[in-house]
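Heads up, the thing below is written out as structure tokens.
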Amino acid sequence: MAFIYYLTHIHLDFGAVSLLKSECERIGIRRPLLVTDKGVVAAGVAQRAIDAMQGLQVAVFDETPSNPTEAMVRKAAAQYREAGCDGLVAVGGGSSIDLAKGIAILATHEGELTTYATIEGGSARITDKAAPLIAVPTTSGTGSEVARGAIIILDDGRKLGFHSWHLLPKSAVCDPELTLGLPAGLTAATGMDAIAHCIETFLAPAFNPPADGIALDGLERGWGHIERATRDGQDRDARLNMMSASMQGAMAFQKGLGCVHSLSHPLGGLKIDGRTGLHHGTLNAVVMPAVLRFNADAPTVVRDDRYARLRRAMHLPDGADIAQAVHDMTVRLGLPTGLRQMGVTEDMFDKVIAGALVDHCHKTNPKEASAADYRRMLEQSM
């Protein structure tokens, strides 16, 4: 059986942010570095977290980019050490939480960040010295608040994963109230990320019934509420269910992901118009139909009737084309439906394919993908 580890403290409810101080005290954090971004600060959400930690010595790092980078990890880790911090509180989307995980490594371990990347054999080098982290998500997508991994763009342009149980947040404070002001476009993109996690981890071939059950329930919640949350950001029930779907997708994906993510990781590391950082959730939505078509005849998918089980969770008719349903949902949400719309060109394929073949998600796809397979998926996603 696959290794199963669900030991994060999770608080999921409206008003949960008020528990921040008591959670810090439980964990032993007295001087937290609050890791966030300018948008969360401007929305007043960061201040709500600071107010909830009244009496603690809170330092603030608010320069998280749209995709976390090694350079920003270095800068924040230096602030962590200079301020004498003893823990981290990440308030934001997956970028802030992943950046905080990078800080948790670099502020407490020697050497360059790249030596701790999963594909460099770095997981074993991450020890229990890693700084303790509390995660407060303000989007519903990555589920990084309950995950042991982080995705960070390195100085050399590679977008790599860092995985260790020592990076698992000590507490996930999931307050849907913090997502009520999230713009429609970001609600849709992050929501499709959560849906991708639930679908892809369910299709991963490892034997892990608890993960499968969590993923299917998360998919039903996400698929059933993403349009409502996008249409009406103040819909509290939809926001609660999307936050749960996000959390559940990440709880389950310890089972493994697949080609959606092995493609979206290198795609997210591309420089488009001189800038790095295509949105991860949007990329997942765009490439997912091609990957679903590729995986349809995978042995474990056929043996376990997994597409029929996905249809039931998504409330689709028997025999419905799941790939087309995902594409149609992306259209209804107003997201880009092709990589070309996002600035990707065919001359970038070789770099993306090279990254996909060594990505940590490549090995857990239900069907082995070759370079030619990845090229076809990219062509179909343009």
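Numbering starts at 1 and runs along the chain as displayed.
Including glycine, each Cβ sits where the backbone N, Cα and C put it.
Source: prediction; values computed, not measured.
Quick look at what Swiss-Prot annotates:
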type	residues	note
BINDING	ASP37, ASN67, GLY94, SER95, SER96, ILE97, ASP98, THR138, THR139, SER140, GLY141, THR142, LYS159, HIS280	NAD(+) binding site
BINDING	ASP193, HIS197, HIS261, HIS280	Fe cation binding site
MUTAGEN	HIS197 to Ala	Loss of activity
MUTAGEN	HIS261 to Ala	Loss of activity
MUTAGEN	HIS265 to Asp	Retains very low activity
MUTAGEN	HIS280 to Ala	Retains very low activity
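Cβ-based neighbour count (10 Å, all protein chains) for ASP37 (NAD(+) binding site) stands at 22. Residues ASP193, HIS197, HIS261, HIS280 make up the record's Fe cation site, and a Cβ search at 8 Å around their centroid adds GLY141, THR142, ALA194, ALA196, GLU200, LEU257, VAL260, SER264, GLY281, ASN284 from the same chain. For the recorded site, GLY94 (NAD(+) binding site), the DSSP three-state label reads helix. Other Cβ atoms within 10 Å of the Cβ of ASP98 (NAD(+) binding site) number 28 in total over all chains. Within 10 Å of HIS197 (mutagenesis position), as judged by C-alpha distances, the recorded positions found are HIS261; the full candidate list was SER96, HIS261, HIS280.
In the structure shown, across all protein chains, HIS280 is the one of the recorded positions LYS159, HIS280 with the greatest number of other Cβ atoms within 10 Å. Taking the binding-site residues GLY94, GLY141 in turn and counting surrounding C-beta atoms within 10 angstroms, the largest count is reached at GLY141. Each of the mutagenesis positions HIS197, HIS261, HIS265 was scored by the number of other CB atoms within 10 A of its CB, and the lowest score belongs to HIS265. Taking Cβ-Cβ distances under 8 Å and a sequence separation of 6 or more, the neighbours of THR139 (NAD(+) binding site) in its chain are GLY92, GLY93, GLY94, THR179, LEU182, LEU186, THR187, THR190, SER246.
A helical conformation is recorded for HIS197 (mutagenesis position) in the three-state DSSP classification.
A straight line from the CA of HIS280 (mutagenesis position) to the CA of ASP193 (Fe cation binding site) spans 7 Å. GLY141 (NAD(+) binding site) and ASP193 (Fe cation binding site) are 5 Å apart (CA-CA, integer value). SER96 (NAD(+) binding site): 30 other CB atoms within 10 A of its CB, across all protein chains. Rounded to the nearest whole angstrom, the C-alpha distance between SER96 (NAD(+) binding site) and HIS265 (mutagenesis position) is 17. HIS280 (mutagenesis position) carries a helical DSSP state (H, G or I).
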